[in-house]
Amino acid sequence: MSLPMLQVALDNQTMDSAYETTRLIAEEVDIIEVGTILCVGEGVRAVRDLKALYPHKIVLADAKIADAGKILSRMCFEANADWVTVICCADINTAKGALDVAKEFNGDVQIELTGYWTWEQAQQWRDAGIGQVVYHRSRDAQAAGVAWGEADITAIKRLSDMGFKVTVTGGLALEDLPLFKGIPIHVFIAGRSIRDAASPVEAARQFKRSIAELWG
């Protein structure tokens with residue numbers, strides 16, 4: 001089982017704020033996510049600028065595309081994104097359109113599982129050639145005190161068994177990682193737990209050490 005990668009979510013409102021994080025920890029992570037908040041705040045230039053600074057890193061545009069899949073994904077890929085996200089409630093043709101464009105750029109598409117989705121949809125994504133999903137505990141659910149539970153673990157295992165590469169996100173803390181031991185997680189996303197730490201560098205390194213210990 002390969003080691004899960006570590007992704008930092010830049011849900012900053014400005015590039016200046018995002019740079020404060022990347023200057024510290026870009027070299028400690030595998031994937032740099034231009035979060036939805038930053039995508040809205042700064043547009044695709046955020047993707048272009050971060051990829052220019054860190055060409056050796058995977059840069060994800062968390063656009064959460066809901067419609068106009070080909071147009072919006074092309075905007076992201078032309079800004080040199082490696083991956084883009086499509087929201088789970090989008091029509092299957094939106095996901096297919098985004099994937100068609102991704103292939104032109106040797107990129108990839110992730111389905112963001114935020115909110116309601118079904119296993120029938122999951123099979124449609126697989127049948128369409130989608131290989132990545134993001135299992136997401138929403139920001140608002142976290143604020144309401146919703147913790148990771150057995151239902152989450154069961155769903156993640158089932159997605160993995162279907163052949164998806166699963167990314168896990170949603171207020172992920174270091175102490176949550178053992179919950180997922182034994183599952184071939186593709187990526188763990190940490191946002192505030194790294195960005196807001198007293199030492200973001202050490203927080204990122206602790207995540208990497210824990211991942212190596214649990215999956216090594």
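Including glycine, each Cβ sits where the backbone N, Cα and C put it.
Just the original residues are modelled here, none of the noted substitutions.
Fair warning: this is a prediction, and the values are worked out from it, not measured in the lab.
In this structure, ARG192 (substrate binding site) is part of a helix by DSSP. Around ARG192 (substrate binding site), the same-chain residues six or more apart in sequence whose CB sits under 8 Å from its CB are GLY171, listed in sequence order. Among the features that Swiss-Prot reports, substrate binding site is placed at ASP11, ARG192.
Record note (Swiss-Prot), mutagenesis GLU33 to Lys: Loss of activity. The unchanged residue is displayed. Neighbour list (GLU33 (mutagenesis position), Cβ cut-off 8 Å, at least 6 residues apart, same chain): GLN7, VAL8, ALA9, LEU10, VAL59, LEU60, ASP62, ILE189.
What Swiss-Prot lists as Mg(2+) binding site is GLU33, ASP62.
For the published mutagenesis LYS64 to Ala, Swiss-Prot gives the following note: 16% of wild-type activity. Around LYS64 (mutagenesis position), taking its Cβ as the centre, 21 other Cβ atoms fall within 10 Å, counting all chains.
Here the residue is the original one, but Swiss-Prot notes a mutagenesis experiment at this spot, ASP67 to Ala: 5% of wild-type activity. The Cβ of ASP67 (mutagenesis position) lies under 8 Å from the Cβ of ALA90, ASP91, THR94, each of these being in the same chain and 6 or more residues away along the sequence. Annotation note: ASP67 (mutagenesis position) sits in a coil segment as assigned by DSSP.
Listed in sequence order, ASP62, LYS64, THR85, VAL86, ILE87, CYS88, VAL133, VAL134, HIS136 are the same-chain residues at least 6 apart in sequence whose CB falls under 8 Å from the CB of GLU112 (mutagenesis position). In the three-state DSSP scheme, GLU112 (mutagenesis position) falls into the strand class. Experimental mutagenesis at this site is recorded by Swiss-Prot as GLU112 to Ala, annotated: 0.5% of wild-type activity.
Among the mutagenesis entries in Swiss-Prot is HIS136 to Ala, noted as: 5% of wild-type activity.
For ARG139 to Val, Swiss-Prot lists a mutagenesis experiment annotated as follows: 17% of wild-type activity.
With a cut-off of 8 Å between CB atoms and residues at least 6 apart in sequence, the same chain places GLY35, THR36, ILE37, LEU38, GLY191 near ASP11 (substrate binding site), listed in sequence order. Neighbour counts were taken as the number of other C-beta atoms within 10 angstroms of each residue's C-beta; across the recorded positions ASP62, HIS136, the minimum falls on HIS136.
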